[in-house]
Amino acid sequence: MLLLLCVNMSGTQMSAFLRKYLADEDKKIRAQFKESDPNNKLILWMHEKTRITEEDLARPYTEDEVKELCLRTKVKVDMTAWNCLWEAKKRFEAKGRFVNKSERFINRMYMKAVRRKMVQPYPEEFVAQRREIVAAETKKQNISRLDRWQKKKSQNLSAPESSPDAHASSNDAVQSHEDQANTNLSSLSQMNFQVEAMAPPGVSSSDLSGIGDDEDEQQQSGFQDENINRPETEINENSVRCDPINLGRMRTGCINSQANNSFRNTESDPDYYMFGTQLSTLVRPTSTQEPDDQVNCPETEMNESWVRCDQINSESLSIGPSIDSEGTITFQNTESEPIDVTSIA
């Protein structure tokens, strides 16, 4: 019983209004698309295929056709068609009258709009005529569906029965193709979702278009130029090996080019491994005068940069002892008294 209510099984007769309406539509289409123009052949052919005729409306449905239509066709109801309240709703929402309002207030506004004739209900005759047009169009669409489904069934039955595997393989191929297409669409939607989730709050995919522009490329090239122009003699402080002598008193810093130049020029000088008033027996006393190209530090000011532990240049440690021509040991930047070498011996 429910299936019979879904589609009207009996054929219907075309009314005078519907006949006139279809004739007017046909004239409008043929006036717009002339038959003399070869570019309009496809449009006119489609119009002939989709045009509603009296034979279409008079065609009755069988029980199998009604069942198939009810099972394979979705029923759609447009509640906004020829509804004056829907038009009033659009007008009120355009003015913002329903913002943060209760349902009771909204219903009262609908009644007020109809009472003051802001909108008027459609006449019943007009609604009946429009429903007749929609019913005729729906029946034409249902006939096209049934013909298409019947054609597919006849093609499957007309195929040779000796090759059922071929039909199965063809169906599997079509099914796999559809599955692949659905998979591609789903993967594309997932990728778009991840890109948005990764974006910061309040920032859209269009606001990230500035990444990788000329400004960032100039900044990156500036970093590269800075690394290229860096002196070759610069030593990374992490690569300097130091003996554990007064590490707590050392002040970390960067090695400038002047300290590096002094380090190059004094590679042949003796190394002092002990600080204080005693000298290592392995050290040969020589003059510690700096070369001309080396920068001398004042007695009251020391360079805060450091190089190796054997030549520490800091405020808390002396550079190293030296012996003058009279045989007296002195320490630079310290207030210790001179020591006589003869007395030590």
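Each Cβ is built from the backbone N, Cα and C atoms, and glycine gets one as well.
Some features that Swiss-Prot has for this protein:
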type: VARIANT; residues: Lys27 to Asn; note: In strain: NC350 and NC358
type: VARIANT; residues: Ser144 to Thr; note: In strain: Canton-S
type: VARIANT; residues: Ser154 to Thr; note: In strain: Australia 2, Kenya 38, Kenya 43, Peru and USA 3
type: VARIANT; residues: Met198 to Ile; note: In strain: Australia 5
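Here the variant positions are Ser144, Ser154, and the one whose Cβ sees the fewest other Cβ atoms within 10 Å is Ser154. For the pair Ser154 (variant position) and Ser144 (variant position), the Cα-Cα distance reads 15 Å. For Lys27 (variant position) paired with Ser144 (variant position), the C-alpha to C-alpha distance reads 23 Å. DSSP assigns Ser154 (variant position) to a helical segment in the three-state reduction.
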